[in-house]
Each structure stands twice: as structure tokens, then as C-alpha cells.
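First comes the structure, then the notes that go with it.
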Amino acid sequence: MTNIRKTHPLMKILNDAFIDLPTPSNISSWWNFGSLLGLCLIMQILTGLFLAMHYTPDTSTAFSSVAHICRDVNYGWFIRYLHANGASMFFICLYAHIGRGLYYGSYMFQETWNIGVLLLLTVMATAFVGYVLPWGQMSFWGATVITNLLSAIPYIGTTLVEWIWGGFSVDKATLTRFFAFHFILPFIITALAAVHLLFLHETGSNNPTGIPSNMDMIPFHPYYTIKDILGALLLILTLLALTLFTPDLLGDPDNYTPANPLSTPAHIKPEWYFLFAYAILRSIPNKLGGVLALLLSILILIFIPMLQTSKQRSMMFRPLSQLLFWTLIADLLTLTWIGGQPVEHPYIIVGQLASILYFLLILVLMPTAGLIENKLLKW
């Protein structure tokens, strides 16, 4: 008699995705982040659900309801900080996952990659609308500044901004709709993640060498299930350490002041995971130009498969490309740092240079390095 997991219509899908899935025998820990992102998503949905049970999306009570969750609800402070720091862990895993894809040429699976870029944009949108919900100073002014960027769109910009706000400023209507978006988006992310996985399983996983994986495959379970559990435990350990020892490490103190439309914080800045894009936005002294650079800094990922010039898929055996890749990582860290600094002398020019270098590396230097490496190998 055949095992039920291979015959039952539902079990068969799960079996083919997580148990009998043929997986390359040599994938490293960089391949752990996919499952960790799934874990993050589940954690965020669960903690978010419990927070939504006690939260009120209304300008007069939103801030108080978050304070009520932290003070009066059993383990409310824990759920709230798990959710806030869980978002940071989510982005750490996301950026590691994307970095892995860039380094090992996983972007050559174009459908999987494009759904991945769409997922990144959706997660960023979710995090942005979620940050507005506690209705602190940074929530309010962050929402005002970022939504206002749409007014840079010629002709329809101002109308579009007022349509999103539901009025002439960020107010009650804005908060209510942002809560609605924040509730629905994670389920859209879940659906997109399923499609992401569907496309991945059409081709099978890439591996560090970049050569076809079908040479040597092993079943996903038990080899990679145990490896994923180790990764999950490390993720949970890090998240718990962050949540229980320094819950406010990554937050902004301004968000502990209730939103006040009459007083602007000294430095308006987003959460750390958006700082690199914020630095690129600020480095261009023109509203429309800045908005376009901001969009392009993320959407550039879509064009990466087209910029592949090397005949080798992975960077594993390409020292020149490796050097440029790590320069890109250093550049992104520099941009993240600059995004959190005030707009004054040394920071402005450093931000502008780092922004130029970011686009130069991806659009010019890395494709050129690929061609040089082909020549060096007499290809």
C-alpha cells in the first residue's frame, strides 16, 4: 500500500514541496533564508492578529490602545515587541535572501525572481502602513512625508495624494485605511509566496557552483528539514534576545510621543530597513528626481537578469565580481548609515557619492566585470 502522503490530494502537494522534493546536495546555509522568511511571515500574522484584537484604528484612541496593549493585556508588551522586532528580522532575512540570489545567480530563474521582487515591494508596503498604526510622531510624519512624494507625479500628483489620504491631510480616514491595508497585505504576501514556491519547484533550486543541480540531488526531508530547524532556532533566539533585552533598540524614541500635526520632529526618518532607499531619495535635490531614484533603487532588481554578461552563473569562481558584490554591500551599509543622519555638510556629499556608486556598480561595473572575466578565461 502506498503511503498516504503520496496519494492524498492535499498531502501530495505538501509532500512534493517539503518532503520528497529533490534538492541539490551542496546548498549552503544561505539557502536557509527562504524557510526563515516563511517562519517570519507566520509569526507576524499571528502576533499581528492578537494585536488587532486590542487595537483601535482611530486617531483619538490608536496611541492609547497601543499603550493599553503594553500595560494591561496579558503579555501584550511581549506580543507588541515581537511584532515590531519580527519586522526587523523579516527584513534581515529578506536582504540576506536577495543577496544570496545576487551572489549565486539565482535571478536566472526569471519568474521566481520577478515574483520575489513583487514580494519585496509588498512587504515594504506592509511595513510602511504598519509603522503608521501606533500613531506616534514618527508614524504621523513618516506617513505625511512618504505619501507626499506622490505629489511629484506631474498633473495628477496632488489629487492622488488627497485620494490616498482621504482628505486634505493625514487624518482619521488615512489611519483607518492603512489599518485595512496592513491587515490584508500579509495574506496577499502568503499567496504570492506560494506562487514564488510554485515557480521555484518548476526548475528546482540553484546551488553555490551555479552549474545545473540535477547532477546530484537528495530528498529535502530529513536533510534540509533538520537544517531549516537549526536556522529557525537561531532566528527565534535572536528575536527573543532582541525583544526581551533591548526591545526599543531599532525603534525611534519619537514614536513614544503621540502624533501632533502642529509639531514636526527634528529628524524625520523611517525604520532602519528603509534608510538606504531614503538616503538615495534625499541625495537628489529635486522632488521628482528623488522619487524616481527611490523607485529605481528597488526596481533595478527586475533588470538584473538582463545585465548578466558572465558565462558563469554564480560568483563563486569570479573574484572580480565578488569584489564588486561586497563593495555593493558596503555601499548599502553606508547608505543605511547616511539615511539616519541629518542633512548637513559631510553627510550630503557622502550620500550622493554612495547613491551614484550604487547605480554605477549594478548597471556598469558588474556587467563589465563579467565581460572581463569571460576574456580572462578565453571564453
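Backbone N, Cα and C define each Cβ position, glycine as well.
Copied over from Swiss-Prot:
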type	residues	note
BINDING	H83, H182	heme b b562 binding site
BINDING	H97, H196	heme b b566 binding site
BINDING	H201	ubiquinone binding site
VARIANT	L185 to F	In strain: Isolate South Africa
VARIANT	A193 to V	In strain: Isolate South Africa
VARIANT	L296 to F	In strain: Isolate South Africa
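Feature map: Swiss-Prot annotations on the structure.
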residue	record	Cβ contacts under 8 Å, 6 or more apart
H83	heme b b562 binding site	Q44, T47, G48, L51
H97	heme b b566 binding site	F33, G34, L37, G116
H182	heme b b562 binding site	G48, T126, V129, G130, L133
L185	variant position	T122, A125, T126, V129
A193	variant position	L37, G38, L41, L119
H196	heme b b566 binding site	T112, I115, G116, L119
H201	ubiquinone binding site	D16, A17, L21
L296	variant position	F359
